[in-house]
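Here the structure is laid out as structure tokens; the discussion comes afterwards.
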Amino acid sequence: MAESFKEHLQEAFEDLGADNLRKFKSKLGDRRQEPRVTKSAIEKLKDEIDLADLMVGVFTSKDAVSVTVEILRAIKCNAVADDLLRNTGQSESKGALSDESKCASSKAVSKVAFSKVNFIDEHWKELIDRVNNVDPILDILRQKKVITNEDYCTIRNKETPQKKMRELLTGPITCAGNKGKEVLYDALRESNKFLMDDLEDAE
């Protein structure tokens with residue numbers, strides 16, 4: 001049954017055409033409800049098969065259909081949404097996730113958090129060597145209370161970006177543990193998108 005849902009999703013995405021598929025991906029990346037799909041994950045999609053795999057992987061099969069229909073309605077692709085509902089035998093969702101999906105959502109969120117921590121651990125040296133603009137990262141970390149005002153001033157006073165990153169990673173981030181690394185990852189992606197994409201593509 002899961003495979004059948006995936007096939008129907010793939011067919012729906014193929015029916016959208018290039019322009020509407022681009023709109024769908026944009027809306028999916030902007031979606032705020034959990035579980036969320038990261039824009040970096042969307043950027044790595046090669047075709048409609050990858051998108052169907054992503055939807056079923058992040059959500060359960062039935063909820064992948066509900067979320068897809070929700071986004072199709074938002075981008076005015078109502079005919080495709082109606083066909084998908086009819087082909088899968090689903091009724092219009094009111095936005096509530098099933099218990100099965102909530103469990104899967106929790107696991108998905110945990111997996112994303114783990115991958116962020118792993119990224120920081122694995123790219124420690126590259127981050128020290130290649131992050132050139134550290135101050136915006138410090139601003140975010142201070143706002144999120146990962147570092148103190150004293151940490152902020154101490155690190156900003158370091159002479160080079162490399163010294164700033166080394167002090168940040170070996171000091172406050174190590175003390176903050178996994179939660180600190182998750183926030184650092186998000187701050188790096190916000191302020192150093194191309195570097196982060198390059199490091200992730202190299203994995």
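Every residue gets a Cβ built from N, Cα and C, even glycine.
According to Swiss-Prot:
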type: DOMAIN; residues: 1-91; note: domain 'Pyrin'
type: MUTAGEN; residues: Gln10 to Ala; note: Impairs inflammasome activity, but does not impair speck formation
type: MUTAGEN; residues: Asp19 to Ala; note: Impairs inflammasome activity, but does not impair speck formation
type: MUTAGEN; residues: Arg22 to Glu; note: Abolishes speck formation and impairs inflammasome activity
type: MUTAGEN; residues: Asp50 to Arg; note: Abolishes speck formation and impairs inflammasome activity
type: DOMAIN; residues: 112-203; note: domain 'CARD'
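Features recorded in Swiss-Prot, as mapped to the structure shown.
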{"residue": "Gln10", "record": "mutagenesis position", "Cβ neighbours (10 Å)": "19"}
{"residue": "Asp19", "record": "mutagenesis position", "Cβ neighbours (10 Å)": "9"}
{"residue": "Arg22", "record": "mutagenesis position", "Cβ neighbours (10 Å)": "12"}
{"residue": "Asp50", "record": "mutagenesis position", "Cβ neighbours (10 Å)": "15"}
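DSSP states for the domain 'CARD' (112-203), grouped as helix (H, G, I), strand (E, B) and coil, give 75 helix, 0 strand, 17 coil. Following the DSSP three-state reduction, the secondary structure of Arg22 (mutagenesis position) is helix. Residue counts for the domain 'Pyrin' (1-91) by DSSP state, with H, G and I taken as helix and E and B as strand, are 70 helix, 0 strand, 21 coil. Mean model confidence for the domain 'Pyrin' (1-91) is a pLDDT of 87. The shortest Cα-Cα distance between Gln10 (mutagenesis position) and any of the mutagenesis positions Asp19, Arg22, Asp50 is the one to Asp50. Straight-line distance linking the Cα atoms of Asp19 (mutagenesis position) and Asp50 (mutagenesis position), rounded to a whole number, equals 17 Å. Geometry remark: Asp50 (mutagenesis position) versus Arg22 (mutagenesis position), CA distance 14 Å.
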